[in-house]
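Written below as structure tokens is the structure these notes are about.
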Amino acid sequence: MAPKKAKKRIEGGSSNVFSMFEQTQIQEFKEAFTIMDQNRDGFIDKNDLRDTFAALGRVNVKNEEIDEMIKEAPGPINFTVFLTMFGEKLKGADPEETILNAFKVFDPEGKGSLKADYVREMLTTQAERFSKEEIDQMFAAFPPDVTGNLDYKNLVHIITHGEEKD
């Protein structure tokens with residue numbers, strides 16, 4: 001019995017990170033972790049991060065950038081550590097900032113807009129996929145501009161505040 005208890009303490013630390021989130025949120029984090037754990041060894045490492053960025057279309061990520069991400073963890077990144085890191089980042093996080101950061105992953109130049117076709121592709125093929133109807137509803141409510149770009153900064157503002165920016 002003692003080895004099991006010791007293992008749990010190592011994995012989970014002294015606080016129960018699982019109590020910070022609802023069960024549905026934990027399941028979503030588990031899906032994200034599984035997507036990022038490219039080699040399916042139960043840990044996210046540098047190669048997993050590089051492969052994840054490549055899958056998202058960012059192939060020229062600097063080693064330093066990946067090293068900085070890995071250094072944020074107190075040790076090997078298993079699911080419990082992953083969940084703890086997100087819990088710490090999201091504690092008191094502004095929902096607008098959280099959603100913006102999700103879009104910024106796809107906008108490394110920081111333009112504030114993305115090609116609508118690219119957004120449609122990402123939302124229908126990655127993680128928790130949107131249906132065609134859901135995408136059509138989103139673009140009906142927030143149509144792209146004449147060049148086919150979606151102003152995601154304005155979209156996020158409307159989602160979180162219910163009104164357009166001035």
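The backbone N, Cα and C atoms fix where each Cβ goes, and this holds for glycine too.
At each noted position, the model has the original residue.
Listed in Swiss-Prot:
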BINDING   D37, N39, D41, D48  Ca(2+) binding site
DOMAIN    24-59  domain 'EF-hand 1'
DOMAIN    94-129  domain 'EF-hand 2'
DOMAIN    130-165  domain 'EF-hand 3'
MUTAGEN   S19 to A  Loss of cardiac myofibril assembly; when associated with A-14 and A-15. Loss of phosphorylation; when associated with A-14 and A-15. Loss of calcium sensitivity of force development; when associated with A-14 and A-15
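Here S19 (mutagenesis position) is positioned 23 angstrom away from D37 (Ca(2+) binding site), judged by their C-alpha atoms.
Sequence-distant contacts of D41 (Ca(2+) binding site), defined by Cβ-Cβ distance under 8 angstroms and a gap of at least six in the same chain, do not exist. Under the three-state DSSP scheme, D41 (Ca(2+) binding site) falls in the coil class. Residues within less than 8 Å, Cβ to Cβ, of N39 (Ca(2+) binding site) and separated from it by at least 6 positions along the same chain comprise N47, D48. Other Cβ atoms within 10 Å of the Cβ of D48 (Ca(2+) binding site) number 21 in total over all chains. Summarised by DSSP class, the composition of the domain 'EF-hand 2' (94-129) is 20 helix, 3 strand, 13 coil. Residue counts for the domain 'EF-hand 3' (130-165) under DSSP (helix as H, G, I; strand as E, B; rest coil) come to 20 helix, 3 strand, 13 coil. Close to the recorded Ca(2+) site, the chain also has M36, Q38, R40, G42, F43, I44, D45, N47: residues not among D37, N39, D41, D48 whose Cβ is within 8 Å of the site's Cβ mean position.
S19 (mutagenesis position) falls within a helix when secondary structure is assigned with DSSP. Counting Cβ atoms from all protein chains shown, D37 (Ca(2+) binding site) has 20 others lying within 10 Å of its own Cβ. Taking the domain 'EF-hand 3' (130-165) as a whole, pLDDT averages 86 in the prediction.
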